[in-house]
Amino acid sequence: MTLIENLNSDKTFLENNQYTDEGVKVYEFIFGENYISSGGLEATKKILSDIELNENSKVLDIGSGLGGGCMYINEKYGAHTHGIDICSNIVNMANERVSGNNKIIFEANDILTKEFPENNFDLIYSRDAILHLSLENKNKLFQKCYKWLKPTGTLLITDYCATEKENWDDEFKEYVKQRKYTLITVEEYADILTACNFKNVVSKDLSDYWNQLLEVEHKYLHENKEEFLKLFSEKKFISLDDGWSRKIKDSKRKMQRWGYFKATKN
């Protein structure tokens, strides 16, 4: 799932690097149909398990990717879902998959310049996307989310986090720099939400669960290498294998973390 500030330059960076058409399809191979975020459908079901919505509910998915989250929410609850992603190529793919469903909308836009009415959404949801935003723009986004939520609304997020920066080694620093991520601790993330006036802030370090998901995905990749190579190159396989090996290593040594955050407007 993707979003990032500075629409023109960073949109180009993402579409030409991590989220090329082929890159998106490679991610979907390992995450599962309609997903390019950790755990695919299984994690989505778990994370949404205590959320109550209905057919009249309105949901915003920030960094909606291929749309798996919106599709699941619409299927489970019948809710209206609006996905925003900065990458036009990904949004085009997502829209092709929901053609004819007028309760699911995918839009290519920069969430930091997009505006919605106040008190508009019952749920604002984001999966592994806000890592692309600078600290300043994380704050800006959460202020907008607070405004957009209905008084009874809920904010629900998973995102990449990290240990304190003084503990980062050169390898991890290079990874974060190359991806243009801004990673903070789980505790710092929760503090930002509190500072943006959210109430009942719940933060959890789900890194152990994330590591389990990574192990399953890594195993799936190797068990299905022959099928993968019918679709993609050996170079892509090596790159994906290396990426998952690194994330598994960094999660086990508590360098990279996976945060869960839930908060309410009132």
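Heads up, residue numbers simply count up from 1 along the chain you see.
Glycine is treated like the rest: Cβ placed from N, Cα and C.
None of the noted substitutions appears here; every position holds its original residue.
One entry in Swiss-Prot concerns the mutagenesis experiment GLN18 to Asn. Its note says: Reduces activity. Positions annotated as phosphoethanolamine binding site by Swiss-Prot: GLN18, TYR27, TYR160, TYR175, ARG179, TYR181, LYS247. Among the mutagenesis entries in Swiss-Prot is TYR19 to Phe, noted as: Reduces activity. The note that Swiss-Prot attaches to the published mutagenesis TYR19 to Ala is: Abolishes activity. Per Swiss-Prot, the feature active site maps to TYR19, HIS132; the stated evidence is experimental evidence. Here the residue is the original one, but Swiss-Prot notes a mutagenesis experiment at this spot, TYR27 to Ala or Phe: Reduces activity. Annotation source Swiss-Prot lists S-adenosyl-L-methionine binding site at ILE36, SER37, GLY63, ASP85, ILE86, ASP110, ILE111, ARG127, citing experimental evidence. Experimental mutagenesis is annotated in Swiss-Prot for ASP61 to Ala, with the remark: Reduces activity. No significant effects on protein folding. According to Swiss-Prot, the mutagenesis experiment GLY63 to Ala carries this note: No effect on activity. As a published mutagenesis entry, GLY83 to Ala appears in Swiss-Prot alongside the note: Reduces activity. No significant effects on protein folding. Here the residue is the original one, but Swiss-Prot notes a mutagenesis experiment at this spot, ASP85 to Ala or Asn: Abolishes activity. In Swiss-Prot, a mutagenesis experiment is listed as ASP128 to Gln, annotated with the note Reduces activity when phosphoethanolamine is used as substrate. No effect on activity when phospho-dimethylethanolamine is used as substrate. In Swiss-Prot, the entry for mutagenesis ASP128 to Ala states: Reduces activity when phosphoethanolamine is used as substrate. No effect on activity when phospho-dimethylethanolamine is used as substrate. No significant effects on protein folding. The structure shown retains the original residue. Record note (Swiss-Prot) on the mutagenesis of ASP128 to Glu: Reduces activity when phosphoethanolamine is used as substrate. Slightly increases activity when phospho-dimethylethanolamine is used as substrate. Quoted from Swiss-Prot, the note on the mutagenesis of HIS132 to Ala, Gln or Asn is: Abolishes activity. For the published mutagenesis GLY153 to Ala, Swiss-Prot gives the following note: No effect on activity.
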Extent of the S-adenosyl-L-methionine binding site in Å [max Cα distance among ILE36, SER37, GLY63, ASP85, ILE86, ASP110, ILE111, ARG127]: 19
Fewest-neighbour residue among mutagenesis positions, criterion Cβ within 10 Å, set GLY63, GLY83, GLY153: GLY153
ASP110 (S-adenosyl-L-methionine binding site) to ARG179 (phosphoethanolamine binding site) - Cα separation in whole Å: 18
Neighbouring C-beta atoms (10 Å sphere around the C-beta of HIS132 (mutagenesis position)): 25
Pairwise Cα distance for ILE36 (S-adenosyl-L-methionine binding site)/GLY63 (mutagenesis position) [Å, integer]: 10
Where GLY153 (mutagenesis position) falls in three-state DSSP terms: strand
Where SER37 (S-adenosyl-L-methionine binding site) sits in the secondary structure, as DSSP reduces it to three classes: coil
